[in-house]
Each structure stands twice: as C-alpha cells, then as structure tokens.
Amino acid sequence: MNSCDFRVFLQEFGTTVHLSLPGSVSEKERLLLKLLMQGMSVTEISQYRNRSAKTISHQKKQLFEKLGIQSDITFWRDIFFQYNPEIISATGSNSHRYINDNHYHHIVTPEAISLALENHEFKPWIQPVFCAQTGVLTGCEVLVRWEHPQTGIIPPDQFIPLAESSGLIVIMTRQLMKQTADILMPVKHLLPDNFHIGINVSAGCFLAAGFEKECLNLVNKLGNDKIKLVLELTERNPIPVTPEARAIFDSLHQHNITFALDDFGTGYATYRYLQAFPVDFIKIDKSFVQMASVDEISGHIVDNIVELARKPGLSIVAEGVETQEQADLMIGKGVHFLQGYLYSPPVPGNKFISEWVMKAGG
C-alpha cells in the first residue's frame, strides 16, 4: 500500500511526531489531522478554516473512519498502536521533560529572565531556508530558545513578550547575534555566497543605542562579501514610522544589511512597513502557506502577496512549509525561498552545522 510521510510539531511537548499515513489520506485530511493533534476543537478548526462546524465534524468523521480511529477518547491510542509514530525532541534526543503551559507564569518573570541572561541560558536555534527552484541551502532563520536547567526547553511565546515589555529583549538579541557569529565563524568558508541570516528584531532592539554596531560586528566577523544579514520585522512589537527610524534603516542598508517583513498578511503593521521603509524580503505567514492548497481564499491571498512583492522586486519566502504539496504550490506561485518542517525544524547550532552546513559545503 502507498504511504505518505506526515510530521506535526506538538509545541506543548516540544516534540515532532512522524507518522507514515496511508497514501489515500488527502492534503486536506492531513491538515485536519494536524490541527486535531495540536489540540484544536471542531469549533476552533471551523473558525480557522472558515468552514461551518457541521462541515468540519463531517470531515473529521470521515478521517477517523479512514484511519481506523474509533473516537476522541481513543484518538491517541489508535494513532500510536496503528501507525507506530517516531517521536523526536527538538534536540534530536528521545528523552523529554514536559511542563504544562499553565505553569510557565510561575517560572517566567523579569528576574528569572535577567538571571538566565547572566547564565547564557538563551540559545540560538537555527532553521534552514532553501532556494525554491534548486533546493539548495541559501540561508537560515535564527530563533531563540530558553534552555532552562530545571524545566528544559521553554518556548519563545512564553518569554518573548515579557522580555520585550521589560526591555531585556535588547540584551537577549545582542547575545543571540554574538552566539550566532561564534557558531558560524568556524564554518563560514562552507557557507554559500550571499548566505542569508535572518534574525527577528523588535522596536526596542532597533532603536537601542549600539544596535547598528552589533549588526556590523556580526557582518564583519562572518564576512560582508559572504553573508547577508536580514533583520526580520514583526507585527508583535512594531517599529514606529518616524524620520529617526527611517534614518536607521537607510544607514543599515548602506552597509548591505537587509530587511524582511515577517508573518506578512496577518496585520496592518507589515503593510505600513512596506509603505514606509525600504524592505527586501516578504515572508508569507505559515497560516496562508498551509491553507493555500485546501482553501481558495488563502490561495488568492498568497497570489496577491506574490504580486504585491513582484512589482518592487522583493524576494518572497514561504514559511511553515510542511508537505511536498505545499512546497510545489508555493513554487508554482513564484515564491523564491522555502522554509518549514518539511525540511527541518529549528535545531541547536551544532546540529545545524552538522546536518546542513557540512553537507552543503561538502
């Protein structure tokens, strides 16, 4: 019987579940299974997919019948017994330490973040980015993970908002940039030319004294003729559109430092950025990428984003690519770069070097 690979990241546990599903399971059904495994209810899925709860319930019933799942109560048991999933932690190990999201607020405080910064517990985890046409490694996005000595990996959505509101994000980003340079420095000769290194930047970081110097330090250490630093701007903590901010943009651009609009299409700020600042990349939000093959409206949104980016000559990255169908669709729509769990989750720096840089350079 034909089969298809299926991967889903369960953020609550910090693990990726890998299943081999029957080949008869469609792209739409795999998306539904992913949302169910991530804990979404029928009501939540109906809102997410812009479909009625009755329609989602019917699709869920058909999916359960196809996969031999008896009920919600036996959902996980039936999956584990029938499909023998491979469960891999983000570090690649088989040992896990779990913590319930409800308990994070007892751990994540400004004092705890400050102490963790002193102890260098925040580490860069790196996700590769590939050329859509050739499949060649062309860059990466650097993300931050809190490697807590007692509780294990704490996901960024649990500490980034507090780090931003407390101002500690400036020190965190500075550490992240330095660690990234240290990780890539020994293998910079193996990096392809114009290797893109994306780092998320909040308003606090962008406007902080010395930020431009930190960017130039990273670029100069790895080689301005070798790498291209891409500062990724988000909706969450937008940079104010002021003459002062524009002057910083222009100064960084003169040093060959580029800018990307992250999670594009999800809010007003990214469109305001596009109007006000000289950006170079648009990163299509994963919600549109993952829905484009099963939802006509999402597909049209992707088409509009691609057309919007094409006129000023911006490069386009599709984030959150999880299936080959999604990758093929994005390539067909004219996207330039692909990033997502189909290729690799974010991994620790040493694993990124061994799994991707050494292989690409060899």
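From the backbone N, Cα and C atoms, a Cβ is placed for every residue, glycine too.
Swiss-Prot has this to say about the protein:
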BINDING   Q127, V144, R145, N200, D262, K286, E319, G320, V321, E322, Y341  substrate binding site
BINDING   E141, N200, E232, D262  Mg(2+) binding site
DOMAIN    18-83  domain 'HTH luxR-type'
DOMAIN    106-360  domain 'EAL'
MUTAGEN   K60 to A  Does not bind to the PdeL box
MUTAGEN   F206 to S  Increases catalytic activity
MUTAGEN   F249 to L  Increases catalytic activity
MUTAGEN   D263 to N  Loss of activity
MUTAGEN   S298 to W  Slow monomer-dimer exchange. Equilibrium largely on the monomeric side, in particular in the presence of substrate. Strong decrease in activity
MUTAGEN   G299 to S  Increases catalytic activity
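With respect to their backbone Cα atoms, Y341 (substrate binding site) and F249 (mutagenesis position) stand 31 Å from each other. A Cα-Cα distance of 10 Å separates E319 (substrate binding site) from E141 (Mg(2+) binding site). Distance noted between the C-alpha atoms of V321 (substrate binding site) and E232 (Mg(2+) binding site) is 18 Å. Non-local neighbourhood of G299 (mutagenesis position): M291, A292, S293, L329, each in the same chain, at least six residues away, with C-beta under 8 Å from its C-beta. E319 (substrate binding site) carries neither a helix nor a strand DSSP state and counts as coil. For the mutagenesis positions K60, F206, F249, a Cα-Cα cutoff of 10 angstroms around E141 (Mg(2+) binding site) retains nothing. The recorded positions recorded for this entry are R145, N200, E232, F249, and the Cα of E232 lies nearest to that of S298 (mutagenesis position). For the pair R145 (substrate binding site) and N200 (Mg(2+) binding site), the C-alpha distance works out to 13 angstrom. Here is what falls inside 10 Å of the CA of D262 (substrate binding site) among the recorded positions K60, N200, F206, E232, F249: N200, E232. Neighbours of F249 (mutagenesis position) among the recorded positions N200, F206, E232, D263, defined as a Cα within 10 Å of its Cα, are F206. Here the C-alpha separation of N200 (Mg(2+) binding site) and F206 (mutagenesis position) works out to 10 Å. DSSP assigns G299 (mutagenesis position) to a helical segment in the three-state reduction.
Of all the recorded positions given, namely N200, S298, the one with the smallest number of surrounding CB atoms inside 10 A is S298.
Cα to Cα, Q127 (substrate binding site) and E232 (Mg(2+) binding site) are separated by 14 Å.
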